[in-house]
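To keep things clear, I will list the structure first and then write my remarks on it.
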Amino acid sequence: MECCRRATPGTLLLFLAFLLLSSRTARSEEDRDGLWDAWGPWSECSRTCGGGASYSLRRCLSSKSCEGRNIRYRTCSNVDCPPEAGDFRAQQCSAHNDVKHHGQFYEWLPVSNDPDNPCSLKCQAKGTTLVVELAPKVLDGTRCYTESLDMCISGLCQIVGCDHQLGSTVKEDNCGVCNGDGSTCRLVRGQYKSQLSATKSDDTVVAIPYGSRHIRLVLKGPDHLYLETKTLQGTKGENSLSSTGTFLVDNSSVDFQKFPDKEILRMAGPLTADFIVKIRNSGSADSTVQFIFYQPIIHRWRETDFFPCSATCGGGYQLTSAECYDLRSNRVVADQYCHYYPENIKPKPKLQECNLDPCPASDGYKQIMPYDLYHPLPRWEATPWTACSSSCGGGIQSRAVSCVEEDIQGHVTSVEEWKCMYTPKMPIAQPCNIFDCPKWLAQEWSPCTVTCGQGLRYRVVLCIDHRGMHTGGCSPKTKPHIKEECIVPTPCYKPKEKLPVEAKLPWFKQAQELEEGAAVSEEPSFIPEAWSACTVTCGVGTQVRIVRCQVLLSFSQSVADLPIDECEGPKPASQRACYAGPCSGEIPEFNPDETDGLFGGLQDFDELYDWEYEGFTKCSESCGGGVQEAVVSCLNKQTREPAEENLCVTSRRPPQLLKSCNLDPCPARWEIGKWSPCSLTCGVGLQTRDVFCSHLLSREMNETVILADELCRQPKPSTVQACNRFNCPPAWYPAQWQPCSRTCGGGVQKREVLCKQRMADGSFLELPETFCSASKPACQQACKKDDCPSEWLLSDWTECSTSCGEGTQTRSAICRKMLKTGLSTVVNSTLCPPLPFSSSIRPCMLATCARPGRPSTKHSPHIAAARKVYIQTRRQRKLHFVVGGFAYLLPKTAVVLRCPARRVRKPLITWEKDGQHLISSTHVTVAPFGYLKIHRLKPSDAGVYTCSAGPAREHFVIKLIGGNRKLVARPLSPRSEEEVLAGRKGGPKEALQTHKHQNGIFSNGSKAEKRGLAANPGSRYDDLVSRLLEQGGWPGELLASWEAQDSAERNTTSEEDPGAEQVLLHLPFTMVTEQRRLDDILGNLSQQPEELRDLYSKHLVAQLAQEIFRSHLEHQDTLLKPSERRTSPVTLSPHKHVSGFSSSLRTSSTGDAGGGSRRPHRKPTILRKISAAQQLSASEVVTHLGQTVALASGTLSVLLHCEAIGHPRPTISWARNGEEVQFSDRILLQPDDSLQILAPVEADVGFYTCNATNALGYDSVSIAVTLAGKPLVKTSRMTVINTEKPAVTVDIGSTIKTVQGVNVTINCQVAGVPEAEVTWFRNKSKLGSPHHLHEGSLLLTNVSSSDQGLYSCRAANLHGELTESTQLLILDPPQVPTQLEDIRALLAATGPNLPSVLTSPLGTQLVLDPGNSALLGCPIKGHPVPNITWFHGGQPIVTATGLTHHILAAGQILQVANLSGGSQGEFSCLAQNEAGVLMQKASLVIQDYWWSVDRLATCSASCGNRGVQQPRLRCLLNSTEVNPAHCAGKVRPAVQPIACNRRDCPSRWMVTSWSACTRSCGGGVQTRRVTCQKLKASGISTPVSNDMCTQVAKRPVDTQACNQQLCVEWAFSSWGQCNGPCIGPHLAVQHRQVFCQTRDGITLPSEQCSALPRPVSTQNCWSEACSVHWRVSLWTLCTATCGNYGFQSRRVECVHARTNKAVPEHLCSWGPRPANWQRCNITPCENMECRDTTRYCEKVKQLKLCQLSQFKSRCCGTCGKA
């Protein structure tokens, strides 16, 4: 830790202090302040605006040391600079404008955002690329980066948060609020899809309001975006966004990017105006716009100041409230605006005590009482709980809670709720009756009622409550059945009665009931007791009886009483009328007549009411067969008026009559199923449903058939729909786990977890992690928690056991095991695999020990190295090498590397690879005998191998050759080859310098980079070897075939080329050359001129290849017997060289004459030989093909040699510039087929080609003859047209016509001495680097119309230049244009009122009436302009007869007039040019409608007498059914219905209409009659037994619940006190609560009573507190005697009318408040001398406001003296 010295003045002290600041530890300074003096004052700010820095110093008071910092910094002047201030960094750069830099003045501009040193002052000279660091650091307070608040202090960039504090990391949220939580804005995202419209050219995409941030819109499609703006002042603007760039629109920066298929619009914000993004439709296709931005919440809650105190003295309280504030208009608005945003949380009111001073003894109005000092706070008060909404199963009970205030007299009044918000509001609802509802409990079944066959069994079902008590209240609908059938396995032999009692006739059953008393059964039933005696002894009285609900318990054979609601069915009458005879007092004498009269009168009384039929009810169905029921009414026979049904005798009620109705079949209709659940909960899911066309044949049989969809006339409802089309909330989406980091011992596996949001269109949007509120799933987890197998842990080698001579080194081994917890533990050594002895002990060798008394001579070890280079050409299993050289080998070869060391023991030899010690492994064997073996080479084996024998060291470099004869890139190694080879014996520095010099041999500018030259000595021969491998050093075709692993491929190669096997017999496995030979070549090349170096390098490489082959063949020839040498001629066919140079190796001089028939047939091959370099001054030039001849003034003769081999012997011919050479006395063909030119002239310049031909093929080689070395270009004068091939290649000078999308290669073969440099031009402009240039050729990939033009190749060297050109024409085949507006406009102009149609490749159709004319358009584009030919019915239209037509607009429009049936059909236009053809079609159809009678429709009924079949009548157009309205004018065929299915119908249930509900609310019952009827073929419906219908269908229900809604009503409380707001003199408002409740008093939501008229909840009332009015005082004196600035004021207050005391102003708010100030003395001043016009001028002067014009003019006198 450095000491803190005493502060001394100067910049050096500040600099050192800041260094101390950066080196201090992070301990708190407060712990160490005891030795420090107090902090000094803050320095002045480094800037006056824009954010600067200020510092403070302190000194150390101790003589020892003080820990901590002696300087501290803070930000200052954090206010925005005015626009004219400019950039702070730019000001510092401009300060150097008057200082010369290198003797010249510059205008300096700032260079910002330097990633390496942002706090240095780097500036750029205006108008140049010169960038200079003018100062090592900028002034304190300069921003590090333009888009960051971080600032530079003492040359270092310090972090600054958005709170402008140093070291703060707080940032702005998406709303622009520093350290905000994002609650002041909301994310808006959406998608807009344009709709093609002929009448609508543009549309609004989205409106982005003022203040929005982070806006991004992406348009995909052909349409175009543009902007409309509107500022807060109402100024409107528009920006068309015509080009890519960054614009300033209404002071908002807009970044716009325009692409061929999309447009991107970005605005960082905040926006300074309202932006409306609009889209301009192009009309070609739909476009989609996706947008996202953060919209500010402009309405926010704002906490108010405290309200006035509730008491003026003696202690009161005051509260705050919250008001909704509009940030745009800066005004308070209604609260509903803030409730619109869920993010807005209304602040809770704050409460504080106030006016705690005691009240004065008397204020003149009242005597102070003790209770005046007590003022209780408002409180919540609740009403009693209402009755529970449910008697069981959990209900709700509620109460009203209101805020009340108690005055000093104890009167309680309701006040606004906000006054009680300082405490939690009491709950207004709570659960109640949460115990279970009564449930049905079924007991065990009784035994079967029969002993054989089928019978019945019964059980008791009781309603049990939650305490286990028998009670009522269970739902009858859910009651389990109490009776079921049972079968006894014993058969019955007694004949049974055919019909059960239930099936007997009604009157027979009634007789049975009268005769038999009701008996108790095992099913609950009503059991009436006997009638009581008549209540009177004479006359008409009543009788009563008890009716019980009883059940027979079969298991106990006892009768149990049940609640009445346990029995089903109507309850028997418990009361009836009775007649006890006349009440005359005398016993009459029996008189039959009188008796008849008496009882006859009673009979007449009974017969006064009777049942009668009154028509039928409405048909129950509108189609498909319904039923009508005869209406039976009880009528008064005398008045014929309806009476109550109980007045008629029930037993005499006539039977029910039913008849069928509306038997016509229902039309086919769509049957729609229910929607399935949505497949997704958000982010657009799908719902499906079944929709099918059905036809109801018979309602009584419920017979329905499914029809084809086209038979339903109505449009088919949708079977699928989107659902939940809203954005999902952001959620975490984890990816798959990655593989474990370990295979055992406890590893870790990771995965990527992204925060994404599934959008309403199904796509996913990746969001920042802060958007996902849920906890983030784990990104990593433990894995492979099992223990690892035991392994050896080896220590370092110990020192040698001796100080000289031979010794040993040892190391220890520990058996270690990695546990699943990740910790290691030592285990028993038996658990580890056996350890080789060599792994724990090895020999070591130090300096030889000196023998005492005898002088000795030191002989250091020596390694016999071989300085050779090896190049493997054929696969071989194993190769042996000696260290000291370089080897370029094929993969999978085994290598044995020997280290022949002398004067050292073999076991002491050690091996290294790339500087790392090598030990034996399964792949590399380090033998103790001084050699190293590598098994099957792989790329990682490439590198530098070093053998060490004591101080002696030798290296061996191994590199691999890939399958494409390229050197394999070496993997990364810890040490470079340069570092390893630098340790070679014999001066590493000199070797390195020599290597670096030789590396430059192949480099001339960019070519060195292109060849990838080596950067270390281990790669110095790589370029030569690569050239040998790539440029035909030996027959590559034979090598490639031999490299194949499959022996079958070798056999194939031998069969195809019989000479290949002979060549391979003489081809070496490895080519060997001396390193010094390669060093000589590199040295020779370094001495050549730079422009000829590449040319000679190719020459020397080819000679090197010949030498290698020749030395190998000569060595092999000496090993063969003479006979073998005579019969083994080998000729190696050369490999064509890129540059024209080649090597020719002939190992037999027998020529073509030798061998005779023994030689195999082979194609011609011209031998490429290398001649000596031509001397320009030679008079006779003799050369071989493949070179360049330069004609000089002294050249007398040129001899061009052409030697070819092949069998049969090839024929030689010569050509010049592609044309056959015309021999003359000056141009001669020699006997050896050489071409000689005597006295060459300029006309002889050109490319001469030797062609060798026999029956098997041909070969050709060219040679260039130039004039004095001038450039020569091989040209071709031909036109190439390409429409199909993917690539085309031509020589310069040709004309190319090709379609788009192909690759075009233009060859520019040049010659000249020195070699000419090629430059390409397009339309006389030089082509840049992006074009593909290779060896003089120009490659144009994927050509388009923009590539069309004139391409020129210029060849230039020291002797001149030559330019040749090729014209490239892009053909565009005929195709349909994407924009059809032009052809449509052409059709509209040709025939404005004529129907028209455009042709298309797939064909279009136009339907016309007979006699009309039509226009057919053929939209086409192409280059050249296609020629259009029209056809009709496949024949040229010019040959069509009977067709009136005109061809217009150069063939693009065909007008056909007076169409008829013969002229309709297919019209086609054929467009063709050089690039292709296109056929488009359109059909003209003459429409004609007619009626068609089809098959009979389905029978309208399946039975009965109403079934008919109607013949189906359809309106057709060209055999296609259309709307029948089209056939309205056609004669309709007469059709007659046919009767069908006239037979008896099976029995079916007939139901009547439902009766009226028994209750209007609270749950009632509806009933209807259900009978079994049978419809005869005659149409008569008769009742039958119910069993006949039960077999067909289940009996319909005859009772159902209705009007289940609760019975509700409005209820209200009593009127509250008259303490509401004043609305006039003496008038206030009082309130009462109005709520919805059931008749039982249960409170319900108000919506339940919405159908009922709601009582008023407020009314006006008389209030003494509202006896108030505004009182004003007199106006004060005017503040000025003249001018425009005088004003006067007065006091305005609200006072009580009786007491004349001031009261709160809100009590007078019902009337307008008088003005409390006004202008005055608005008259011009008479004299214009400088004087004050207001009395406030002294304050103006004290506040230094005189510089403001409005104050200076009014205080002229005072400010003039200032």
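Here the Cβ of each residue, glycine as well, is placed from N, Cα and C on the backbone.
In Swiss-Prot this protein carries:
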DOMAIN    607-665  domain 'TSP type-1 5'
DOMAIN    788-850  domain 'TSP type-1 7'
DOMAIN    861-963  domain 'Ig-like C2-type 1'
DOMAIN    1395-1485  domain 'Ig-like C2-type 4'
MUTAGEN   W36 to A  Small reduction in secretion of ADAMTSL1
MUTAGEN   W39 to A  Significant reduction in secretion of ADAMTSL1
MUTAGEN   W39 to F  Abolishes secretion of ADAMTSL1
MUTAGEN   W42 to A  Modest reduction in secretion of ADAMTSL1
MUTAGEN   N251 to Q  Abolishes N-glycosylation. Reduces secretion of ADAMTSL1
MUTAGEN   T312 to A  Small increase in secretion of ADAMTSL1. About 40% increase in secretion of ADAMTSL1; when associated with A-391. Dramatic increase in secretion of ADAMTSL1; when associated with A-391 and A-451
MUTAGEN   W385 to F  No effect on secretion of ADAMTSL1
MUTAGEN   W445 to A  Modest reduction in secretion of ADAMTSL1
MUTAGEN   T451 to A  Small increase in secretion of ADAMTSL1. Dramatic increase in secretion of ADAMTSL1; when associated with A-312 and A-391
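All features noted in Swiss-Prot, drawn onto the structure.
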residue: W36; record: mutagenesis position; Cβ contacts under 8 Å, 6 or more apart: R58, R59, C60, L61, C66, G68, N70
residue: W39; record: mutagenesis position; Cβ contacts under 8 Å, 6 or more apart: S56, L57, R58, R72
residue: W42; record: mutagenesis position; Cβ contacts under 8 Å, 6 or more apart: S54, Y55, S56, R74, C76
residue: N251; record: mutagenesis position; Cβ contacts under 8 Å, 6 or more apart: T272, A273
residue: T312; record: mutagenesis position; Cβ contacts under 8 Å, 6 or more apart: N355, C359
residue: W385; record: mutagenesis position; Cβ contacts under 8 Å, 6 or more apart: Q397, S398, R399, Q430, C432
residue: W445; record: mutagenesis position; Cβ contacts under 8 Å, 6 or more apart: R457, Y458, R459, E484
residue: T451; record: mutagenesis position; Cβ contacts under 8 Å, 6 or more apart: V488, T490
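Only pairs six or more apart in sequence are counted, and the domain 'Ig-like C2-type 1' (861-963) with the domain 'TSP type-1 7' (788-850) gives three or more Cβ pairs under 8 Å, enough to call it a contact. Note on the domain 'TSP type-1 7' (788-850): DSSP counts are 6 helix, 23 strand, 34 coil. Per-residue pLDDT, averaged across the domain 'Ig-like C2-type 1' (861-963), gives 90. According to its DSSP assignment, W385 (mutagenesis position) is coil.
DSSP labels the residues of the domain 'Ig-like C2-type 1' (861-963) in these numbers: 6 helix, 53 strand, 44 coil.
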